[in-house]
Structure formats: structure tokens, C-alpha cells
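Notes follow the structure.
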Amino acid sequence: MGPLHQFLLLLITALSQALNTTVLQGMAGQSLRVSCTYDALKHWGRRKAWCRQLGEEGPCQRVVSTHGVWLLAFLKKRNGSTVIADDTLAGTVTITLKNLQAGDAGLYQCQSLRGREAEVLQKVLVEVLEDPLDDQDAGDLWVPEESSSFEGAQVEHSTSRNQETSFPPTSILLLLACVLLSKFLAASILWAVARGRQKPGTPVVRGLDCGQDAGHQLQILTGPGGT
């Protein structure tokens, strides 16, 4: 790694500290995983999105967003090589950038959507490294994180591992609870309707049976007296 590259890396780290931005680095051709945490209660019922900021003051162009039905936010949504999934109970939205290319480098945002408004959860600066075989240089990338001058910056390095995880268990439990609750309510309604249809006929049958029994008993009691 040349001195110019190291200087640029230090400059980017200092800039990210000033902008409260997380720096993530990944190798070209491999995958990079981004996790944005948020307040689960504050952002309850809101969709999440991953967008790319165009320029320093430009708009943020949306890349991918979570499922339109909030209860299904744990399902993975894909747009090209970018995948997003949201664990709404844990308060973590995960974005996976597959097959990183040099053009994927840039400034991104994790957003919480509320109608037409978008609240920034986290800013992420993605760096794509061109030489995945140079382990010596890759190890040197951790120097800015250990430096006391840039203590507040967050720099991470990603390798090509199968980082796709299964569906978040908390969201699955929530979905199963809703399904079971809906089935219970449906069964209760059917039982109430069936019982309501039986009620009108029941007293009539019982009344006729009681009347016949009473008449039969009356004939038996008055029979000996009349003869």
C-alpha cells in the first residue's frame, strides 16, 4: 500500500468522524454486510430503506427497501446485487452488498420511512479494495482504528464469507403469533355462529318432550280415579 493510499484512508477516516459516518471496507468481487441499529419502539411499524447519496449535498437515491407489509419485513428483498432484511423486534436492519465492484464505493444511508418522510438512521461510507490477495496491506487497514487521533471513527474490513443468515427468529415468532391469533379468532367466531343456530330449536324440542311426559303422567294419575 503506497503512502498516497494511506494518506487518503486517513483523510476519509477523519472525514467520517466529522460526519458521524461508519466506514466499511470490502474486497472487489466479494460481499459486504452492513448492519444499522435503531430504536425498535420509536420506529415501530416503519419500513426501512438503503439509499446512495449523490454528491455531498445531493439527494439520496433509493437502492432497495424492505417489504411493503411491515410484519413481513424480515423477508429478504433484493434489487440487483443488494439485499435488505429488517429484524423489527431487535431493531436491526441488515444490508448485504454482493459481488462488490469499484462502482459500488460511495456514501450510503440507512433510512426509516414514514409516509413520504425519511429519517436517517446511519450513514455508511463503502470502500472497495482492489487487491484481495495482499494480506499484508489488508492488515494495515486497521491502523486508523487503533490511532488515538481518530478514536471515534468506525472502520471495518469485510471478507468473502457466506454472511447470509437465516430469517431473524424474533420476527418469525411475531409472525407466528399473529397467525395463531387469527386462527383462534376465526375458530371462536365459527363456534359462536354454530351455537347461535342451535339455540332457537333447543327449547322447542325440550318443551314438547316435557309436555308429552306431563300429559302421560296426568293420564296415569287420573286413570284409576275415573274408573
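Cβ atoms here come from the backbone N, Cα and C positions, even for glycine.
Original residues fill every noted site, and no substitution is shown.
DSSP classifies T88 (1,2-diacyl-sn-glycero-3-phospho-L-serine binding site) as coil under the three-state reduction. Taken from Swiss-Prot, the feature 1,2-diacyl-sn-glycero-3-phospho-L-serine binding site applies to H67, T88, supported by similarity to another entry.
Here Swiss-Prot flags 29-112 as domain 'Ig-like V-type'. If you take every residue in the domain 'Ig-like V-type' (29-112) and average the pLDDT, you get 93.
Counting only same-chain residues at least 6 apart in sequence, those with a Cβ under 8 Å from the Cβ of R47 (mutagenesis position) are S65, T66, H67, G68, W70, A73, D86, S112, L113. Swiss-Prot documents R47 to H as a published mutagenesis change and attaches the note Decreases myeloid cell immune response. Reduces expression levels.
In the three-state DSSP classification, T66 (mutagenesis position) falls within coil. Recorded in Swiss-Prot as a mutagenesis result, T66 to M carries the remark: Macrophages exhibit increased apoptosis, reduced proliferation, and reduced phagocytosis. Macrophages also exhibit increased inflammatory cytokine secretion. Microglia demonstrate reduced immune activity. Also decreases cerebral blood flow and reduces cerebral glucose metabolism.
Annotation for R78 (variant position): spatial neighbours V64, I84, criterion Cβ-Cβ under 8 Å with sequence separation of six or more. According to Swiss-Prot, the natural variant R78 to W carries the following note: In strain: FVB/N.
Of all Cβ atoms in the protein chains displayed, 23 besides its own lie within 10 Å of the Cβ of T88 (1,2-diacyl-sn-glycero-3-phospho-L-serine binding site).
The Cβ of T66 (mutagenesis position) has 23 neighbouring Cβ atoms from other residues within 10 Å, across all protein chains displayed.
Within 10 Å of the C-beta of H67 (1,2-diacyl-sn-glycero-3-phospho-L-serine binding site) we count 17 further C-beta atoms, all protein chains included.
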